[in-house]
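Enquirer: Okay, so Swiss-Prot annotates it like this:
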type: MUTAGEN; residues: Arg15 to Asp or Glu; note: Strongly reduced interaction with host APOBEC3F without affecting interaction with host APOBEC3G
type: BINDING; residues: His108, Cys114, Cys133, His139; note: Zn(2+) binding site
type: MUTAGEN; residues: Cys133 to Ser; note: 95% loss of viral infectivity. Complete loss of interaction with CUL5
type: MUTAGEN; residues: Leu145 to Ala; note: Complete loss of interaction with CUL5. Abolished interaction with host ELOC
type: MUTAGEN; residues: Tyr147 to Ala; note: 40% loss of interaction with CUL5
type: MUTAGEN; residues: Ala149 to Gly; note: 75% loss of CUL5 binding activity
type: MUTAGEN; residues: Pro164 to Ala; note: 63% loss of viral infectivity
type: MUTAGEN; residues: Ser165 to Ala; note: 67% loss of viral infectivity
Amino acid sequence: MENRWQVMIVWQVDRMRINTWKRLVKHHMYISRKAKDWFYRHHYESTNPKISSEVHIPLGDAKLVITTYWGLHTGERDWHLGQGVSIEWRKKRYSTQVDPDLADQLIHLHYFDCFSESAIRNTILGRIVSPRCEYQAGHNKVGSLQYLALAALIKPKQIKPPLPSVRKLTEDRWNKPQKTKGHRGSHTMNGH
């Protein structure tokens, strides 16, 4: 019988970012209790030796599983040290992979207080609304003019430490274009 391959999207992430993610998840599970329903699975609880950890986030009758890996093949650059993250949505026997933005939106729908679009309608109806959004990573678009006006009145409260964002975990901070301050290009290229 032939070998069968299963392809999975694994976001290449540096080790320090994964460690920060794990610390934030554990802090909000055990200390702040904002993520008390989440489940953290250690590497020694997994049968796969490449799995570093798993975070199971219940979403109603489904769940989001964020798996961190170690010991993968290194990437093209020196800092790609064989660490990675996969994000999976599971419901009963069905599972699919999701991108970090969608993962943050799914987390935001089920956890953390939010001052959202529905706040405008609820405010007009005289209902009490949450004064601010605790999980800004869950919003990926610019709100309506009314939403922006109401949000401008209420400054977001900085939560220390911040809530764990999947988008922030998988963000590629190495390949972004560098920003130089003050100078308009190279001195040698400008002829100065």
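Cβ atoms here come from the backbone N, Cα and C positions, even for glycine.
Please situate the listed features within the shown structure.
Expert: In three-state terms derived from DSSP, Arg15 (mutagenesis position) belongs to a helical segment.
Take the CB of His108 (Zn(2+) binding site) and look out to 10 A: across all protein chains shown you find 21 other CB atoms.
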Enquirer: To the nearest whole angstrom, state the Cα distance for the pair His108 (Zn(2+) binding site) and Arg15 (mutagenesis position).
Expert: 25
Enquirer: Using DSSP, would you call His108 (Zn(2+) binding site) helix, strand or coil?
Expert: helix
